[in-house]
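Feature annotations, courtesy of Swiss-Prot:
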| type | residues | note |
| --- | --- | --- |
| BINDING | Ser42, Gln162, Lys335, Arg364, Ser365, Lys386 | phosphoenolpyruvate binding site |
| BINDING | Ser42 | Mg(2+) B binding site |
| MUTAGEN | Glu163 to Ala | No 2-PG made |
| MUTAGEN | Glu204 to Ala | No 2-PG made |
| MUTAGEN | Asp241 to Ala | No 2-PG made |
| BINDING | Asp241, Glu283, Asp310 | Mg(2+) A binding site |
| ACT_SITE | Lys335 | active site, proton acceptor |
| MUTAGEN | Lys429 to Ala | Reduced binding of host plasminogen, dissociation constant increases about 2-fold to 882 nM |
Amino acid sequence: MPIIEQVRAREILDSRGNPTVEVEVALIDGTFARAAVPSGASTGEHEAVELRDGGDRYGGKGVQKAVQAVLDEIGPAVIGLNADDQRLVDQALVDLDGTPDKSRLGGNAILGVSLAVAKAAADSAELPLFRYVGGPNAHILPVPMMNILNGGAHADTAVDIQEFMVAPIGAPSFVEALRWGAEVYHALKSVLKKEGLSTGLGDEGGFAPDVAGTTAALDLISRAIESAGLRPGADVALALDAAATEFFTDGTGYVFEGTTRTADQMTEFYAGLLGAYPLVSIEDPLSEDDWDGWAALTASIGDRVQIVGDDIFVTNPERLEEGIERGVANALLVKVNQIGTLTETLDAVTLAHHGGYRTMISHRSGETEDTMIADLAVAIGSGQIKTGAPARSERVAKYNQLLRIEEALGDAARYAGDLAFPRFACETK
C-alpha cells in the first residue's frame, strides 16, 4: 500500500514574484512527488482563505505560517494514511482545519498537501496523473482558451474587461490548436505595433495595450486572426472574462467604460457583442453576489453563449448547487485553489456535469511551473482549459504538458474542438 511516510513544505515564488507554498510528499515505497499552489489576483469573496503572514516581509504576503501549518499539523495528521485513498486524505485535511473556508490552516497549505498526495499516488501506481485521476477513458484534449489581451486586474490599463481570449475551435488536434493560438498571438503583436500600441505583457502573458474599450480590443484580435491566415469564428472563436466584480460597487452598480450600468444594461451590452463577434464564452459577466442579475442574464442570452461562473461559484459544490437551482450560468470555472482539495474540486465537477453545465479548468494569475491542471483537464474531460497566453514559462508549461499527453494517448486522443461548445454556435461564423 502507498502509505504516506513524509511531508515537507517550503516557501517559493509564483509568477508575480509573490510567495506561495510548495509541498513534497514521500511514500514508504520510495515514491516522491511535489506540488506548488497558485494564487489569484481577482479573487472571489467566497474562496478558500489563503494563509498569509502579514507584517513587512514580502509586503505581508509571506506564507511561512502556511508552511509551518504543513510541517506542524497537516503533515503529522496524514502520515500513515493510504495515499491512494484521496477522499480519505482530503477529508482528514478538512476535518483538521475545522472551518468552512479553511482559514485556520490555510487553503494554500491544505491544497499543497492534497495535490502532492495525488501526484505521489499516481507515481506509485505507475500511471500518468491524468489516467490516475480520470480512469481508463480519459482521452479528450481541451480547447486552449488563450488570454492574449489582458485588462482589468491583470494589467495597468483602463480596459475594464479582464481577459480577451482566443479559442482555436476549428483545429483538428491539440498540437495544431496550440500552433494556431501562438500564431494569432504573434500576429496580434504585429497588429498592435502597427497601431502604435503597447506590446507590454500583463500577468498572464497577454498583451496589455491601453485601447479604447471592449469592441476596440475585439477588433484588434479579429484582425490578428485574419492576419494569421485563419477565419474568425470557423477556425478561431473569441471569449471574454469580464471579472465584473472588479468594476461593481454596492449602491452604485457596474461602473463600466465610463458609464454606470445596471445588470440589465450589462446584459444588453453583452447581447450586442454576440451579434457582432464570434463569441462562444463569457465568464463572470456580473458581480459574484448578483444572483438575480445572473439568472436574468442566463435566461436572456444563455442559449446563445456559454456563461461561465467563476467568482459566483468559486468551485464550491454548495454555491454551484444553488446556481443550478436558480438557473445561474451554464458552465463552471474550475480552480483547485478556490475550494482547497482535489476531492472537493472533483465533487464540484461531478455536480456541474450532472446539472448539464460545462466545465473549464483554469489557472490563476499567480502561477508556478506546476502542470497539474493540464492533467486535470484531460482527467475530467472538460474540453476547455484556460491557462494564459502561449508565452511565459509558467503558462506554456501547461500547454507543453498537454502536448505530451496527446502524444502519449496516440490514436486514442481526441481534441474537443467546437464540440466543447455544442449548444452555442458563433452567430457570425
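Any Cβ shown, glycine's included, is placed from N, Cα and C.
Taking only the Cα positions, the spacing between Glu283 (Mg(2+) A binding site) and Glu163 (mutagenesis position) is 9 angstrom. Within 10 Å of Asp241 (mutagenesis position), as judged by C-alpha distances, the recorded positions found are Gln162, Glu163; the full candidate list was Gln162, Glu163, Glu204, Lys335, Ser365. Every protein chain considered, the tally of other Cβ atoms within 10 Å of the Cβ of Gln162 (phosphoenolpyruvate binding site) stands at 28. Proximity note: of the listed recorded positions (Glu163, Glu204, Asp310), Glu204 have a CA within 10 Å of the CA of Arg364 (phosphoenolpyruvate binding site), given in sequence order.
Within 10 Å of the Cα of Lys335 (phosphoenolpyruvate binding site), the following recorded positions from the list Glu163, Glu204, Asp310 place their own Cα: Asp310. The secondary structure of Lys335 (phosphoenolpyruvate binding site), as reduced to three states from DSSP, is coil rather than helix or strand. Comparing C-alpha positions, Glu204 (mutagenesis position) sits nearest to Ser365 among the binding-site residues Gln162, Asp310, Ser365, Lys386.
Across the structure, Lys386 (phosphoenolpyruvate binding site) and Asp310 (Mg(2+) A binding site) place their CA atoms 12 angstrom apart. A gap of 13 Å separates the Cα atoms of Asp310 (Mg(2+) A binding site) and Glu163 (mutagenesis position).
Cα separation, Glu163 (mutagenesis position) to Ser365 (phosphoenolpyruvate binding site), rounded: 11 Å. In this structure, the binding-site residues under consideration are Glu283, Asp310, and the one with the smallest number of other Cβ atoms within 10 Å of its Cβ is Glu283.
Among the binding-site residues Arg364, Lys386, the residue whose Cβ has the fewest other Cβ atoms within 10 Å is Arg364. Neighbour density around each Cβ, counted as other Cβ atoms within 10 Å, peaks among the recorded positions Glu204, Lys335 at Glu204.
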